[in-house]
Amino acid sequence: MFTVFLLVVLTTTVVSFPSDRASDGRNAAANDKASDVVTLVLKGCCSTPPCAVLYCGRRR
């Protein structure tokens, strides 16, 4: 039973590597936007209402 578990884990890992590489180009824009939001939060932008509405997707 443990051998079957290991085979499933290894197969899943091997299959996920090529799909991760193929999706890097498509996810580049999403990753950039996410990192921009994190930067705004760390700078305190999302705690001020005008900035939060524009960049953080929240309304007060």
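Residue 1 is the first one shown; counting continues down the chain.
Cβ coordinates are placed from backbone N, Cα and C, and glycine is handled just like the others.
Those substitutions? Not in this structure, it's all original residues.
Since the structure is predicted, the reported quantities are computational estimates derived from the model, not experimental observations.
Listed in Swiss-Prot is the mutagenesis experiment S47 to A, annotated as follows: No change in inhibition of alpha-6/alpha-3-beta-2-beta-3 (CHRNA6/CHRNA3-CHRNB2-CHRNB3) nAChR. 4-fold decrease in inhibition of alpha-6/alpha-3-beta-4 (CHRNA6/CHRNA3-CHRNB4) nAChR. In the three-state DSSP scheme, S47 (mutagenesis position) is classed as helix.
Annotation note: A52 (mutagenesis position) sits in a helical segment as assigned by DSSP. In Swiss-Prot, a mutagenesis experiment is listed as A52 to S, annotated with the note 4-fold decrease in inhibition of alpha-6/alpha-3-beta-2-beta-3 (CHRNA6/CHRNA3-CHRNB2-CHRNB3) nAChR. 11-fold decrease in inhibition of alpha-6/alpha-3-beta-4 (CHRNA6/CHRNA3-CHRNB4) nAChR.
Quoted from Swiss-Prot, the note on mutagenesis experiment V53 to A is: 37-fold decrease in inhibition of alpha-6/alpha-3-beta-2-beta-3 (CHRNA6/CHRNA3-CHRNB2-CHRNB3) nAChR. 2-fold decrease in inhibition of alpha-6/alpha-3-beta-4 (CHRNA6/CHRNA3-CHRNB4) nAChR.
Listed in sequence order, there are no same-chain residues at least 6 apart in sequence whose CB falls under 8 Å from the CB of L54 (mutagenesis position). The mutagenesis experiment L54 to A is recorded by Swiss-Prot, whose note states: 50-fold decrease in inhibition of alpha-6/alpha-3-beta-2-beta-3 (CHRNA6/CHRNA3-CHRNB2-CHRNB3) nAChR. 6-fold decrease in inhibition of alpha-6/alpha-3-beta-4 (CHRNA6/CHRNA3-CHRNB4) nAChR.
In Swiss-Prot, a published mutagenesis experiment is listed as Y55 to A, annotated 150-fold decrease in inhibition of alpha-6/alpha-3-beta-2-beta-3 (CHRNA6/CHRNA3-CHRNB2-CHRNB3) nAChR. 21-fold decrease in inhibition of alpha-6/alpha-3-beta-4 (CHRNA6/CHRNA3-CHRNB4) nAChR.
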Around the C-beta of S47 (mutagenesis position), how many further C-beta atoms are within 10 angstroms, looking at every protein chain?
11
